[in-house]
Each structure stands twice: as structure tokens, then as C-alpha cells.
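As given in Swiss-Prot:
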- 103-192: domain 'NID 1' (DOMAIN)
- 201-292: domain 'NID 2' (DOMAIN)
- K22 to R: Loss of TRIM21-mediated ubiquitination and loss of Sendai virus-triggered type I IFN-beta production. Loss of TRIM21-mediated ubiquitination and decreased Sendai virus-triggered type I IFN-beta production; when associated with R-27 (MUTAGEN)
- K27 to R: No change in TRIM21-mediated ubiquitination and no change in Sendai virus-triggered type I IFN-beta production. Loss of TRIM21-mediated ubiquitination and decreased Sendai virus-triggered type I IFN-beta production; when associated with R-22 (MUTAGEN)
- K56 to R: No change in TRIM21-mediated ubiquitination; when associated with R-61 (MUTAGEN)
- K61 to R: No change in TRIM21-mediated ubiquitination; when associated with R-56 (MUTAGEN)
- K176 to R: No change in TRIM21-mediated ubiquitination; when associated with R-183 (MUTAGEN)
- K183 to R: No change in TRIM21-mediated ubiquitination; when associated with R-176 (MUTAGEN)
Amino acid sequence: MEADKDDTQQILKEHSPDEFIKDEQNKGLIDEITKKNIQLKKEIQKLETELQEATKEFQIKEDIPETKMKFLSVETPENDSQLSNISCSFQVSSKVPYEIQKGQALITFEKEEVAQNVVSMSKHHVQIKDVNLEVTAKPVPLNSGVRFQVYVEVSKMKINVTEIPDTLREDQMRDKLELSFSKSRNGGGEVDRVDYDRQSGSAVITFVEIGVADKILKKKEYPLYINQTCHRVTVSPYTEIHLKKYQIFSGTSKRTVLLTGMEGIQMDEEIVEDLINIHFQRAKNGGGEVDVVKCSLGQPHIAYFEE
């Protein structure tokens, strides 16, 4: 069989040597491309894994507290261009968690100098019922937190349109949207631009005049007629959100002190917190006005620090 195979290859070489060489070259090229593809897929997978890990590390989830805003005055704009957008900005600072281990307590003083004095004294003897307990005061090292500014702009000239049916070619749908949103009887007006995304079934409509977007947004839906069929598309404000001045910070709490050495105490935590509070309220013990005390005698607790 091996001899027959060699004879066959020899016959192929004799009858079409150029084609045989070309086939061999193509085969080698295909093998090389296949190897490169496998290598590239491995590199892509590795980079995607690293990207996911980096994304998880810098993901932020914060519940922004409700803030009451006070209306002060009305400004008269110098020209219509100042009415084209509504903008606002606010700063967000994340809370930094700290785990209080069993036998530890955190005490926060009203003044920084009191906390620093308690730390500098290091050893303190606190009377816990019949026990004169020695505790050690240490600074509280905090994990990294983040701080950034959020800028939000709401356009008075543009609107978002979603739930657009995929029934026309892209250029036809763009023309249909422009025609539909320019009809004044439906609250529309002259359209300056249509940015249509067929894949997501959405579009951004930009109007020429201020006020048209506001009229359309009052109804939340808008009629879109295609081939004598009325489709109800959803309209919503067009907003742009920017994150600026993103900062990662870490450090040591200036007013809070970590107390250790209470592992052997078996009492109600609130009673121990009151006794610690009383001890460190006294100036003769190196203390001062106490803001809050939190101790852990059983399960660890999580305390949150704000900037």
C-alpha cells in the first residue's frame, strides 16, 4: 500500500508538478493560519479574562441619597442657545467599609486631637464591671474609596425614540422618521437630523426649534405610520452623563480609634459600649467628647466610613 501511495504521488508530480507544488504550499499556508488563529483566540480569551477582573475591581455601586434642593432665583437667558440644555452636577464619594473583628471596638471622637492623643497613649485600662481590662488603641487603616463628579445634561433639542419596528430599509426608515416627527398636528416640528440604529430599533431625533422636544415628550408615545399601519414608538429625554475628576483615595481615619484586647469578655455589647464611652469621655483618661462607640464581642461587624 505504501508503494502504491508513492507511485500515485509520483504520477501526480509527473502529470501536474506545478499544481502539486501549489497544493502543498496552500496546505502549509492553511496550517500556519490555523495555528495563528488558535494562538490569537487564546490571547483574546486571556485579555477578556484580565478585562473582566479589572472591571470588577473598579465597579462602583452606590445608592445616592435623596437630596432636597432649594429654589433660589430665575435667571433670564441672554439668548436662546442657553435654553438648549438643562445641566446639573454633583459629587459622589463612596463609603469605605471596615470589618470590626471579635474582641475589637471602634470609638469616634468629636475632635481629631482627642483621637490622636488616645492613640499616642496606646495602653488604656477600662473598668468593665469587676474587671480592669487593658486595651490597646491603634489608628484605623482604611481600604481604598472612590470620589468622582457626575455631570448630567438633558437636551431641549433632542429626543430618544425606541421600539421602532424593523420593517423598512435603513435609509427608508430614516426618511420615515424625519417625515413623521415633522408633522405639527402630532406635536412635531422641523427635524434637523435623524440618527437611526436599526440593530437596536432606536433613534435620536434632533429638532431645529426649541420647544418641539418638550411637546412630544409630554405624551411618552408617538404615532409612526408605516404602510398604513400605526406603530406606537416610545419617546424619552435625551441625556448625556459624564464622569469627571475620578479619584481613588485611601488613608487613616483622623477621629476614629481602634481598640483591641477584649476577646475574653462575655457581656452584652451595648453595656460594654456604654462603659467604653464613659471611660473615654473623661479628660483624665486622655479622652474627650465621644461621638459613637461600636464593639464586636461575638460576630464581626461592618462599619462604614464617609469622607
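Placed from the backbone N, Cα and C atoms, the Cβ positions cover glycine too.
Distribution of Swiss-Prot features across the structure.
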| residue | record | Cβ contacts under 8 Å, 6 or more apart |
| --- | --- | --- |
| K27 | mutagenesis position | none |
| K176 | mutagenesis position | L168, L224, I226 |
| K183 | mutagenesis position | none |
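Reduced to three states, the DSSP call for K183 (mutagenesis position) is coil. DSSP assignment over the domain 'NID 1' (103-192) gives 25 helix, 46 strand, 19 coil.
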